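All remarks here apply to the structure that follows.
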Amino acid sequence: MVLSDFTGVGVGFGFGVGCGFGVGWGFGGMPMNILGVGAGGGCGVGLGLGWGFGTAFGSHYRSSRLTFQGIELETADKREEVVANMSKNST
């Protein structure tokens, strides 16, 4: 496990439903001394698609073995050692 920074891009998809209600009042200045009161409400549905980029800090597993497309590669010396051990065990 190694703690390190990650950087990359991403795509996001979102959906939301919301309702709101508000009440407000206001007072007009000179020369309009008028008091106003208002109320309102509304509902909405939203759908969105977005992209972004950023960094994060976390942990991930890192192996010291050399791999190519998921196949672990070993050195020739290591392979010869394994073959020699197999031949000793079979006799």
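Each residue, glycine too, has its Cβ placed from N, Cα and C.
For the mutagenesis of GLY41 to Asp, Swiss-Prot gives this note: In tgd5-1; loss of function. The structure shown keeps the original residue. Other Cβ atoms within 10 Å of the Cβ of GLY41 (mutagenesis position) number 9 in total over all chains. Taken residue by residue with DSSP, GLY41 (mutagenesis position) is part of a strand.
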